[in-house]
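According to Swiss-Prot, the protein has these features:
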- K31: active site, schiff-base intermediate with DNA (ACT_SITE)
- 261-468: domain 'Ku' (DOMAIN)
- 573-607: domain 'SAP' (DOMAIN)
- K31 to A: Diminishes the ability to form a Schiff base. Abolishes adduct formation; when associated with A-160 and A-164 (MUTAGEN)
- K160 to A: Abolishes adduct formation; when associated with A-31 and A-160 (MUTAGEN)
- K164 to A: Abolishes adduct formation; when associated with A-31 and A-164 (MUTAGEN)
- K539 to R: No effect on suppression of BAX-induced apoptosis (MUTAGEN)
- K539 to Q: Complete loss of suppression of BAX-induced apoptosis (MUTAGEN)
- K542 to R: No effect on suppression of BAX-induced apoptosis (MUTAGEN)
- K542 to Q: Complete loss of suppression of BAX-induced apoptosis (MUTAGEN)
- K544 to R: No effect on suppression of BAX-induced apoptosis (MUTAGEN)
- K553 to Q: Partial loss of suppression of BAX-induced apoptosis (MUTAGEN)
- K570 to R: Loss of methylation; loss of anti-apoptotic activity; no effect on XRCC5 stabilization (MUTAGEN)
Amino acid sequence: MSGWESYYKTEGDEEAEEEQEENLEASGDYKYSGRDSLIFLVDASKAMFESQSEDELTPFDMSIQCIQSVYISKIISSDRDLLAVVFYGTEKDKNSVNFKNIYVLQELDNPGAKRILELDQFKGQQGQKRFQDMMGHGSDYSLSEVLWVCANLFSDVQFKMSHKRIMLFTNEDNPHGNDSAKASRARTKAGDLRDTGIFLDLMHLKKPGGFDISLFYRDIISIAEDEDLRVHFEESSKLEDLLRKVRAKETRKRALSRLKLKLNKDIVISVGIYNLVQKALKPPPIKLYRETNEPVKTKTRTFNTSTGGLLLPSDTKRSQIYGSRQIILEKEETEELKRFDDPGLMLMGFKPLVLLKKHHYLRPSLFVYPEESLVIGSSTLFSALLIKCLEKEVAALCRYTPRRNIPPYFVALVPQEEELDDQKIQVTPPGFQLVFLPFADDKRKMPFTEKIMATPEQVGKMKAIVEKLRFTYRSDSFENPVLQQHFRNLEALALDLMEPEQAVDLTLPKVEAMNKRLGSLVDEFKELVYPPDYNPEGKVTKRKHDNEGSGSKRPKVEYSEEELKTHISKGTLGKFTVPMLKEACRAYGLKSGLKKQELLEALTKHFQD
């Protein structure tokens with residue numbers, strides 16, 4: 001009997017997606033709670049097209065290249081997010097409310113190759129001329145009207161949005177210096193946007209005499225409490241500086257789930273679970289229709305094998321053979337079997353940090369931070385708990401249930417103290433590292449071959465080699481070369497480039513530099529460790545383990561018909577292992593699948609008939 005989880009499910013169905021998102025939010029699931037939406041608001045006045053030297057890019061060129069970089073990264077990481085490009089300070093206008101000097105180039109939609117190519121036509125000298133012919137330059141704009149147009153773009157979107165942001169690119173620090181009424185309306189409109197959950201980020205560019213943010217934009221932009229203020233107040237003079245600033249603002253902190261931490265029956269606080277490190281993977285392949293090259297939507301239907309009729313979810317049930325009887329389970333019963341506990345963290349006790357060993361590591365840890373959305377006052381109690389755990393050097397042991405249908409984990413909440421750099425900027429946030437603890441079956445005894453201990457002289461020589469090869473390691477300095485080349489190939493296909501850009505493999509060792517540093521240490525180490533006649537390129541003879549015989553094979557196990565019938569009648573056939581069941585099916589010429597349940601059904605049906 002088949003399951004019912006995917007009845008009439010259509011992948012890509014937007015209505016189903018919205019319903020699924022609401023259900024996942026209610027259950028504390030990991031799935032996203034909506035789409036990110038981002039509007040690039042670019043100043044198109046004449047000053048943005050003037051560079052301070054011939055070798056430098058114009059502020060407008062830097063802005064366009066930054067926007068293209070975000071488009072490409074969004075296509076790779078989250079292609080369901082919504083992006084838009086709006087120019088203000090243009091001679092011509094194009095917007096839904098017919099405001100002057102505002103040109104909406106791209107409305108909020110998914111990023112794609114066509115949009116990147118559309119931006120590409122405005123780069124360089126030829127792009128500047130094309131922009132002049134297509135839109136022109138104007139100065140009689142109102143920033144409040146510009147923000148109004150952006151707010152309308154957000155309101156026209158039918159999807160559920162988790163974050164709504166505007167990135168403003170400009171090199172004009174006082175746009176309404178001669179018109180206090182326009183400046184006042186702009187400040188009011190920016191406050192209205194902030195109240196409705198729309199955040200405005202300033203990407204200010206270098207101008208002659210410097211960019212003074214206090215003249216106007218200090219009251220306009222939105223700054224979170226935990227944000228790096230240097231990112232806001234540093235003006236960008238180079239493309240690398242602007243890219244760094246945009247990347248710092250592009251990614252929003254998104255909780256994997258928001259759960260309740262139960263300290264006891266009466267005291268509950270709400271926390272957010274965050275994933276600080278995520279392994280980068282290739283995106284999954286998408287099935288396309290051969291004739292039109294459009295994505296294929298998968299639909300699942302269940303039919304009766306005897307009549308060919310369509311089965312509804314109420315027509316099917318789950319079954320399990322136990323004790324020679326077929327046990328029928330209803331849908332509610334199977335769901336109840338999967339449900340162990342409500343999503344959340346249950347405090348079980350405290351243990352000293354010294355009891356947490358390195359070999360207890362199972363998987364990357366998560367990060368726990370207080371949330372005020374579910375329980376008001378959680379931050380205060382969370383902070384008190386963190387301080388006491390740091391003082392007493394203990395970890396909180398908890399039972400962690402991430403979702404309703406997931407078995408609970410035993411975890412240790414390891415306290416983490418806040419760290420600041422020399423300029424009092426937060427480097428490490430305060431909170432708890434959620435460390436997954438192993439179960440008994442996760443700990444195994446691994447057979448180790450007997451090793452020959454190194455002599456003190458050999459150890460000393462290796463220490464000297466390691467000391468020579470030391471360098472400052474930064475994880476963000478090394479990229480996965482396979483992934484980088486994969487994305488460059490996709491970029492070349494999407495943008496119709498002649499050939500993809502070759503990715504540099506930064507993981508390869510710098511052999512020449514290493515040899516120069518080590519000098520004669522390598523040869524000295526070889527003389528100490530390896531015998532004189534050692535050939536590193538020679539074939540190594542594989543040693544056989546003591547328990548391995550010379551060509552001995554596992555004998556086949558045969559079962560008599562009476563023995564199998566006895567087990568079937570007593571309902572003990574399920575005690576047989578899968579290899580034993582396969583051998584029995586093979587002996588009687590029975591065709592069956594690879595699963596144990598299918599093997600049991602084949603043997604039972606054969607002997608009962």
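Glycine too: its Cβ is placed from the backbone N, Cα and C atoms.
Values in this document were obtained by computation on a predicted structure and should not be read as measured data.
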Let me make sure I understand the structure: which of the mutagenesis positions listed (K160, K164, K570) has the fewest other Cβ atoms within 10 A of its Cβ?
K570
Over the span of the domain 'SAP' (573-607), count residues by DSSP class, listing helix, strand and coil in order.
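DSSP composition of the domain 'SAP' (573-607): 25 helix, 0 strand, 10 coil.
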Can you see whether DSSP assigns K160 (mutagenesis position) to helix, strand or coil?
coil
Do you know offhand how many angstrom separate K160 (mutagenesis position) and K570 (mutagenesis position) by C-alpha?
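Cα of K160 (mutagenesis position) to Cα of K570 (mutagenesis position) measures 57 Å after rounding.
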The domain 'SAP' (573-607): mean pLDDT?
81
Give the helix, strand or coil assignment DSSP yields for K570 (mutagenesis position).
helix
